[in-house]
Amino acid sequence: MTASTLPRSDVEFTTLDGLTLRGWLFPASQRGPALIMSPGFNMPKDAILPDIAKWFQEHGITCLLYDPRGIGASDGEPRNDIDARQQAEHLHDAVTWFKENPLVNEKQIALWGLCFGGNVTLAAAAFDKRVAAAIAVAPLIDSTGNPERRQPILELAMHDRASRLDGEEPMYLPYVNEDGSIPNGLQLAAEMMPALERLGIPVENRISVQTYYKSLSWNILNVVQYISPTPAMMVTPELDVSCPTEDQLNCFEHMKEPKELDILKGKGHLDWVFGDVESILNRQLDFLKRHMAF
């Protein structure tokens with residue numbers, strides 16, 4: 001992708017629960033379709049998505065990219081406390097705010113999410129029919145983790161709740177350990193955090209214990225059937241280990257028409273951003289054009 005000369009501005013909006021979420025607006029050159037983008041698990045808006053937002057901006061789509069609650073520039077305490085249901089609700093508030101922008105055709109607002117953001121995007125699209133289309137890229141489907149870690153996580157969560165009632169600070173765990181494992185037993189690439197540091201992406205390597213308590217009660221498979229009749233596209237790397245390919249395909253099977261699947265041959269969770277990303281994004285643009293008529 002080439003460097004963009006189009007503008008980017010700082011924006012903020014208020015959620016129903018009184019928080020201010022802050023992000024970036026990538027305005028297209030004229031009024032038309034719009035895209036709200038959601039980053040990965042415990043990730044700020046800076047991670048990977050700005051270049052993709054610029055690409056869509058250059059192709060006539062106004063994009064909104066913001067830090068989720070408790071991350072980066074956005075409000076929310078405790079910090080790094082991730083709640084899928086709450087993030088989906090905040091996407092509803094983002095739509096409410098975004099549709100008032102003079103550059104945005106309120107009938108052509110789509111959602112786009114990466115990894116955990118893909119999960120949240122699917123959930124928000126299931127319940128908010130103001131959304132015209134949804135794209136989930138390498139979505140994290142099962143966030144409950146290794147069953148052997150369930151009881152230790154719950155015990156930590158109960159200890160944390162009791163301690164906080166006594167005035168203690170929230171309990172945190174490393175987001176990613178040196179070997180690439182995360183607290184619930186799932187495995188990420190060991191080089192992920194060092195790579196983000198080299199790229200200058202400000203990811204805090206910590207996450208609240210309560211994040212994993214909340215994840216144990218969240219199952220996207222219970223809601224994806226309600227996305228229809230909103231058109232949805234799933235973009236699945238063939239060799240995804242971080243968000244297993246088979247989980248993504250199983251989720252796609254649970255979804256109803258209209259739906260489209262784009263399998264990225266030979267690609268892992270994030271390495272699709274290197275190489276021929278243009279063709280991948282062009283297929284997503286074609287999906288949006290066909291279903292949002294622009």
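Any Cβ shown, glycine's included, is placed from N, Cα and C.
Keep in mind that this structure shows the original residues, not the substituted ones.
Here Swiss-Prot flags CYS115 (among others) as active site, drawing on experimental evidence. For CYS115 (mutagenesis position), the number of other Cβ atoms no farther than 10 Å from its own Cβ, over all displayed protein chains, is 25. For the recorded site, CYS115 (mutagenesis position), the DSSP three-state label reads coil.
ASP240 (active site) falls within neither a helix nor a strand when secondary structure is assigned with DSSP, and so counts as coil. What Swiss-Prot lists as active site is ASP240 (among others).
The local packing around HIS269 (active site), expressed as other Cβ atoms within 10 Å of its Cβ over all shown chains, amounts to 22. According to Swiss-Prot, the feature active site maps to HIS269 (among others), an assignment based on experimental evidence.
For the mutagenesis result CYS115 to Ala or Ser, the note given in Swiss-Prot is Impairs catalytic activity.
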Length of the line joining the Cα atoms of CYS115 (mutagenesis position) and ASP240 (active site), in Å: 11
Around the Cβ of ASP240 (active site), the count of other Cβ atoms that are within 10 Å: 23
